[in-house]
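What Swiss-Prot says about this protein:
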MUTAGEN   Glu28 to Gln  Abolishes enzyme activity
ACT_SITE  Glu28  active site, proton donor/acceptor
BINDING   Thr59, Gln183  NADH binding site
BINDING   Tyr60, Ala62, His88, Arg118, Gly119, Asp120, Ala132, Tyr152, His156, Ala159, Asp165, Asn168, Arg171, Lys172  FAD binding site
MUTAGEN   Asp120 to Asn  Strongly reduces enzyme activity. Strongly reduces affinity for 5-methyltetrahydrofolate
BINDING   Asp120, Gln183, Gln219, Arg279  (6S)-5-methyl-5,6,7,8-tetrahydrofolate binding site
MUTAGEN   Ala177 to Val  Increases the propensity to lose its essential flavin cofactor
MUTAGEN   Phe223 to Leu  Slightly reduced enzyme activity
MUTAGEN   Phe223 to Ala  Strongly decreases substrate and NADH binding
Amino acid sequence: MSFFHASQRDALNQSLAEVQGQINVSFEFFPPRTSEMEQTLWNSIDRLSSLKPKFVSVTYGANSGERDRTHSIIKGIKDRTGLEAAPHLTCIDATPDELRTIARDYWNNGIRHIVALRGDLPPGSGKPEMYASDLVTLLKEVADFDISVAAYPEVHPEAKSAQADLLNLKRKVDAGANRAITQFFFDVESYLRFRDRCVSAGIDVEIIPGILPVSNFKQAKKFADMTNVRIPAWMAQMFDGLDDDAETRKLVGANIAMDMVKILSREGVKDFHFYTLNRAEMSYAICHTLGVRPGL
């Protein structure tokens with residue numbers, strides 16, 4: 001082995017050693033639509049639960065059937081794994097009384113952590129009657145929930161400006177939110193600048209970075225285009241020519257995610273939220289390499 005490659009290996013080992021034992025993880029899942037997808041979900045939950053995440057969250061659909069599945073999955077996770085399970089709850093398609101009923105049901109079933117979101121506006125709809133900050137207030141009135149909210153390092157697509165978006169986050173925190181979880185991003189500097197702006201605005205809760213391990217670049221680009229997330233040119237180049245090579249795409253995506261975690265860890269970030277897309281393989285491998293392992 002050449003001196004160059006040996007030094008590269010030593011640098012990588014040192015970098016990973018700095019992270020091991022220093023980070024916490026959480027995972028997001030979504031309600032499956034078919035029995036086959038449900039089996040994949042539970043296989044993923046079972047595998048990732050062995051990593052002892054701080055919590056797992058389950059997204060909340062825009063229709064009653066999907067909302068019911070969220071409730072069922074959350075309760076199943078709690079009963080099956082004992083993990084802290086945090087349902088997403090949106091206020092765009094429910095009345096305050098309905099939201100209170102849902103919140104009380106969660107509380108009575110031992111669910112203490114909720115991810116409070118406004119939700120996506122239906123096409124052609126006007127100004128919403130409730131915002132996420134209103135939902136946080138409502139939840140705190142029902143019970144002393146532990147509440148996570150969303151944050152957008154690269155600005156929410158509907159925000160009038162970056163400052164307006166930041167003030168919206170502050171309203172959610174002032175209403176009682178305990179932490180913010182960011183939209184996924186690929187430019188680490190965008191997160192660090194956003195964190196600095198949060199501090200300057202008096203937002204004193206933890207800003208947990210959302211990490212999306214990319215195995216399908218075209219799908220990730222579609223997500224990014226919808227959510228105002230910039231894909232750096234270097235990242236697009238890394239996936240160039242891999243449309244028909246799924247295994248190499250996974251390796252590339254895992255390395256990008258690991259590099260992001262290592263850099264952010266050096267900047268003092270301790271908690272990371274992984275968007276799993278209901279697949280355990282990449283998130284598990286990334287966590288394993290970073291030292292988050294069963295029994296540790």
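Glycine too: its Cβ is placed from the backbone N, Cα and C atoms.
What you see is a predicted model, and the numbers here were worked out from it, not measured in a lab.
Listed in sequence order, the residues of the same chain lying 6 or more apart from Thr59 (NADH binding site) and placing their CB within less than 8 Å of its CB are Glu28, Phe29, Phe30, Pro31, Thr70, His88. When the CA atoms are compared, the recorded positions lying within 10 A of Arg171 (FAD binding site) are Ala177, out of the candidates Asp120, Ala177, Gln183, Gln219, Phe223. Closest to Gln183 (NADH binding site) in space, going by CA atoms and restricting to the recorded positions Asp120, Ala177, Gln219, Phe223, Arg279, is Phe223. The distance from the Cα of His156 (FAD binding site) to the Cα of Asp120 (mutagenesis position) comes to 12 Å. Distance from the CA of Ala132 (FAD binding site) to the CA of Ala177 (mutagenesis position) is 10 Å. In the three-state DSSP assignment, the secondary structure recorded for Tyr60 (FAD binding site) is coil. Taking the Cβ of Tyr60 (FAD binding site) as centre and 10 Å as the limit, one finds 23 other Cβ atoms among all the protein chains shown. Gly119 (FAD binding site) counts 19 other C-beta atoms within 10 Å of its own C-beta, drawing on all protein chains shown.
When the C-alpha distances from Tyr60 (FAD binding site) to the recorded positions Asp120, Gln219, Phe223, Arg279 are tabulated, the minimum falls on Asp120. Note: the CA-CA distance between Asp120 (mutagenesis position) and Ala132 (FAD binding site) rounds to 11 Å.
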